[in-house]
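Here is the structure we will look at, set down as structure tokens.
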Amino acid sequence: MALFSKILIFYVIGVNISFVIIWFISHEKTHIRLLSAFLVGITWPMSLPVALLFSLF
């Protein structure tokens, strides 16, 4: 398995985990929850830690 494939699998797993986390953290309407979970999911290396910090306050 090439390095690119391993990185891609790691990224997809991170997308799925962050999508689920943000889906349960947000308390908006369903379509807004879906949009926010999707956007945080695809940019999870930078935005997931920020979203988790904001959810603490």
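Yeah, the Cβs are placed from backbone N, Cα and C, and that goes for glycine too.
Keep in mind the model shows the original residues, not the substituted ones.
It should be emphasised that the depicted structure is a prediction, and the values quoted were computed from it without experimental measurement.
Other Cβ atoms within 10 Å of the Cβ of Met1 (mutagenesis position), summed over all protein chains shown, number 6. The secondary structure of Met1 (mutagenesis position), as reduced to three states from DSSP, is coil rather than helix or strand. Quoted from Swiss-Prot, the note on the mutagenesis of Met1 to Thr is: Not toxic in a disrupted ghoS strain as no protein produced.
Remark: Ile21 (mutagenesis position) has Leu48, Leu52 as non-local neighbours, by Cβ distance under 8 Å and separation of at least 6 in sequence. For the mutagenesis experiment Ile21 to Arg, the note given by Swiss-Prot reads: Protein remains toxic.
The local packing around Phe38 (mutagenesis position), expressed as other Cβ atoms within 10 Å of its Cβ over all shown chains, amounts to 14. According to its DSSP assignment, Phe38 (mutagenesis position) is helical. Among the mutagenesis experiments that Swiss-Prot reports, Phe38 to Arg is described with the note: Not toxic, protein still targeted to cell pole. No change in intracellular ATP levels, no dissipation of the membrane potential.
Rounded to a whole value, the Cα-Cα separation of Met1 (mutagenesis position) and Phe38 (mutagenesis position) is 28 Å.
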